[in-house]
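According to Swiss-Prot, the protein carries these features:
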ACT_SITE  D138  active site, proton acceptor
BINDING   L20, G21, K22, G23, A24, Y25, G26, I27, V28, K43  ATP binding site
DOMAIN    14-305  domain 'Protein kinase'
MUTAGEN   K43 to R  Loss of autophosphorylation and activity
MUTAGEN   T176 to A  Loss of autophosphorylation and activity. Loss of autophosphorylation and activity; when associated with F-178
MUTAGEN   Y178 to F  Loss of autophosphorylation and activity. Loss of autophosphorylation and activity; when associated with A-176
Amino acid sequence: MCAAEVDRHVSQRYLIKRRLGKGAYGIVWKAMDRRTGEVVAIKKIFDAFRDQTDAQRTFREIMLLREFGGHPNIIRLLDVIPAKNDRDIYLVFESMDTDLNAVIQKGRLLEDIHKRCIFYQLLRATKFIHSGRVIHRDQKPANVLLDAACRVKLCDFGLARSLSDFPEGPGGQALTEYVATRWYRAPEVLLSSRWYTPGVDMWSLGCILGEMLRGQPLFPGTSTFHQLELILETIPLPSMEELQGLGSDYSALILQNLGSRPRQTLDALLPPDTPPEALDLLKRLLAFAPDKRLSAEQALQHPYVQRFHCPDREWTRGSDVRLPVHEGDQLSAPEYRNRLYQMILERRRNSRSPREEDLGVVASRAELRASQRQSLKPGVLPQVLAETPARKRGPKPQNGHGHDPEHVEVRRQSSDPLYQLPPPGSGERPPGATGEPPSAPSGVKTHVRAVAPSLTSQAAAQAANQPLIRSDPARGGGPRAVGARRVPSRLPREAPEPRPGRRMFGISVSQGAQGAARAALGGYSQAYGTVCRSALGRLPLLPGPRA
């Protein structure tokens with residue numbers, strides 16, 4: 001690792017272990033928090049505010065992760081650290097072992113139970129997002145992270161949009177641009193429909209399910225026209241009413257040219273041993289008309305994931321998500337950066353631990369306590385990820401029907417970062433932001449303090465905070481870590497780490513599934529790289545924090 005790649009104030013806080021991947025727009029490292037011993041993934045985004053598009057995407061992703069990060073199937077953003085050059089930015093995430101794209105590419109590593117388990121967790125995350133009237137718009141295997149216990153974390157919210165900020169039309173909300181990966185785009189997106197609904201995510205989930213069942217993408221189109229061609233050769237042709245409902249100006253002309261081509265059935269694309277309930281769910285998700293696709297809540301009740309279904313653990317938000325800056329307000333890149341840095345400085349002054357009451361989810365305290373006591377059943381560990389010790393078998397929770405299926409349960413972890421993102425629904429926003437603030441739970445006060453918006457003053461404040469310690473006059477003037485619990489100053493003893501014999505991680509390996517969209521839009525990938533099977537077996541288990 002080149003020392004110049006990591007700013008000094010970042011390396012003082014996190015011990016960089018190794019680089020997981022590098023692309024044109026960023027680097028991802030595996031690291032360890034020097035204070036807590038927690039293993040994390042640090043993503044450095046190059047020129048995160050190079051233009052209005054990238055600045056808005058960075059701002060949007062951080063704000064949405066703030067809203068959704070309390071869900072067990074959505075990646076947790078632990079820390080946001082501005083770079084010294086005032087252009088790059090560091091995002092610190094919880095560490096995951098691999099992504100679904102890498103696992104599928106290895107071939108025959110997932111048993112039927114693993115596929116059901118993974119898809120159930122994806123549906124659970126999607127239901128939570130949609131309950132806040134947000135659509136992800138970029139669900140694909142590379143954005144589905146996995147760990148050794150087969151736990152799923154949905155990531156990369158840079159293209160997500162809040163439907164609350166857009167006018168509603170006859171078929172949904174009006175969105176102006178869409179640049180997600182082509183292979184997972186819904187027909188209404190390919191046909192430039194003027195109205196989008198949560199159905200675009202359900203189509204993407206259908207494509208992900210089909211790819212897990214088939215072992216390769218269902219519709220690997222090389223162009224928009226070819227993508228439509230592959231889709232309409234497989235699913236039932238739409239009716240005239242369904243075409244008119246899309247609100248597309250030229251959908252009828254395109255479909256007229258494609259409707260006479262030879263056809264094939266969806267089950268012909270899948271292996272002969274595909275479970276009948278999997279095929280049925282796939283057909284219900286890959287319906288041409290968005291309003292005829294299953295919703296996430298309906299799909300959770302489908303027989304394919306019935307053994308995991310437990311309504312008390314399938315959370316919903318109590319209110320819509322509204323970003324601090326209205327989606328319709330186009331700020332300049334420096335304005336997005338200033339707003340974000342103001343919020344970082346404000347959070348550092350008011351660092352506090354998140355409370356369960358602030359999560360903005362409909363879940364009882366008893367269910368939350370039960371979720372902390374249980375973990376994923378060890379019988380569903382995929383062989384490719386079996387690098388951690390097996391967990392003890394816990395009691396199986398009962399569902400509302402009285403029988404005892406296997407359930408997915410993810411233990412919530414705690415962390416004390418210097419910059420603790422506020423809990424969802426805290427209602428806080430930067431000074432001067434337009435639009436409505438997020439709805440706050442009853443009894444939760446919002447705090448908005450004025451911060452000088454100039455970059456000079458912010459840089460000075462940042463430089464003063466770079467050592468990540470401050471003096472505490474009340475405790476005798478000694479240094480203390482802001483927002484962190486006190487732990488012994490001695491670092492956890494590191495286990496010897498074997499040097500890899502070959503290149504283990506590479507962003508380019510999964511480029512086929514990502515398509516050329518990333519290069520075209522000038523964005524960045526949040527994939528954590530591709531992991532080979534032998535490399536996973538050599539990954540050392542880092543010790544946790546000492547008592």
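Glycine residues also receive a Cβ, built from the backbone N, Cα and C atoms like all the rest.
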Key: Cβ neighbour count within 10 Å of V28 (ATP binding site)   = 23
Remark   = Between the recorded positions K22, K43, the one whose Cβ has the fewest other Cβ atoms within 10 Å is K22
Key: D138 (active site, proton acceptor) and L20 (ATP binding site), distance between Cα atoms, whole Å   = 22
Ask   = How many Å separate the Cα atoms of A24 (ATP binding site) and the residue listed as 'active site, proton acceptor'?
value = 20
Message = For a quick check of understanding: among the binding-site residues L20, A24, which residue's Cβ has the most other Cβ atoms within 10 Å?
response = L20
Request  = Name the secondary structure element type, per DSSP in three states, that contains V28 (ATP binding site).
outcome  = strand
Note = Around the Cβ of D138 (active site, proton acceptor), other Cβ atoms found within 10 Å total 27
Query = Roughly how many angstrom lie between the C-alpha atoms of D138 (active site, proton acceptor) and K22 (ATP binding site)?
reply = 21
Note = In all the protein chains shown, the tally of other Cβ atoms within 10 Å of the Cβ of G26 (ATP binding site) is 22
